[in-house]
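S.K.: Sharing a structure below in structure tokens format, with a few things to ask.
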Amino acid sequence: MGLKLSRGPVKEKSPLEFTRVHILTYFTTNSYLRNLVSKKRRRLIIGGYDLDMSYISDKLLAMSFPAERMRAVYRNPLWQVKSVLDMRHPDHYKVYNLCIEESYDPDNFYGRVERFPFDDNHVPSLKMIQLFCESVHSWLSLDPKNIAVVHCMAGKGRTGLMVSAYLVYGGMSAEEALEMYASRRTTNNNGVSIPSQRRYVKYWSDLLSFSKKGPPEVKLPQEHSRELLRIRLYDTANVDSVFFVVSELQEVPNEMYRPSVELARGCCRQFKKGYCRSSSPRYYISHVNCDSEEDEEVTDGEEPHLVVQMDTESSIIDEKTCLDFYFDKPVRVSGDIRITFYQKMIGSRLFYTCFNTAFITNGLLQFSIGELDKVGGNGRSISGPDFSLELLFGPACSKFGKFLSRDDLSLS
């Protein structure tokens, strides 16, 4: 004869816990907060759900993060996303997560999840863009019913960069892809708004060559290092010094994510009138066609193609306030570079920019205020009407380049 185990008394929820559960249930089923957070992003209303997701094409779906617990109050609830995808594309969807800051169990989507993580409001490596496009192409080629679901956190910037890159991989121009994403993802045609992210879509476009059939050939640039000599902020206002940090995305073995590693830091200051830094190279001759090993070999009878690169100094510059920093020892940079500017060394970021050294065509990179990233009120307050960030680099190929002093050139 067995023993009967009586059920213990059921523990009632405390009033506080009961209220908490009801509040959470209300907000996760009510889309008011999620509509508020999604701003101008297009939403999909289906099956009683109101979700922050948009079809960019019949094969590409962009959305914000599929969240659980409290985050589901203002992001797409994961269970609702899963329900909609299972209803519309059963067994034919794969999710691409671009977030480095958040993840979830891939089993929520039957294991069909792949991660390509990079920092929010920033850019991935060109290699990551290639791997992403090849993965999406491979998945979509398996079955005509397959679709790719791409998200970051808000489902706008990083998502827009990668979706636009895949549209370029499919044959569009960079501008066409960015415009298509903007019109399909937002109600105000403001899709990929961060200049560096748009810049990388254009970089990607330059690396593709198309044949009549099949995917394009990708020609990733070889490692291309340059020496950063000087940073100048041209036409500044209301400020006498600006701090900066130069960093580089560095590869980690067996990891997809490339962290940003600091290479140098300093402070751009206003030099007094008449200040002369004779040790700083102002002019040099550079061999411009030395991007590959074949170009570096110049025969005795062949004159190398030389170009004079100048850090221009003229009377008009003297009329503007410029903040300068010269590196005593040039900083060698290679690949994907990020330079961030601060009002103070700790906090108070003004703006930043990202670029790849393989796309530096001469010794001077210039960025207007509209070409810099996340420029807020503080950044605009120090910028004059002709503001420009100027980065001066050494010769592309030291084999044929030599520094010249100001007196070595006669200038008209």
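Cβ coordinates are placed from backbone N, Cα and C, and glycine is handled just like the others.
Marked as domain 'Phosphatase tensin-type' by Swiss-Prot on the basis of sequence analysis: 42-211. One mutagenesis experiment catalogued in Swiss-Prot, CYS152 to Ser, is accompanied by this note: Loss of phosphatase activity. Residues annotated as active site, phosphocysteine intermediate in Swiss-Prot, with sequence analysis given as evidence: CYS152. Per Swiss-Prot, the feature domain 'C2 tensin-type' maps to 239-396; the stated evidence is sequence analysis.
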S.K.: Which chain-mates of CYS152 (mutagenesis position) that are at least 6 residues away have a CB under 8 A from its CB, listed by sequence?
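M.R.: For CYS152 (mutagenesis position), the qualifying residues are SER64, PHE65, ASN97, LEU98, CYS99, ASP120, ARG158, THR159.
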S.K.: Which three-state DSSP class does CYS152 (mutagenesis position) fall into?
M.R.: coil
S.K.: I'm checking region-level scores; what's the whole-number mean pLDDT for the domain 'Phosphatase tensin-type' (42-211)?
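M.R.: Across the domain 'Phosphatase tensin-type' (42-211), the average pLDDT comes out at 95.
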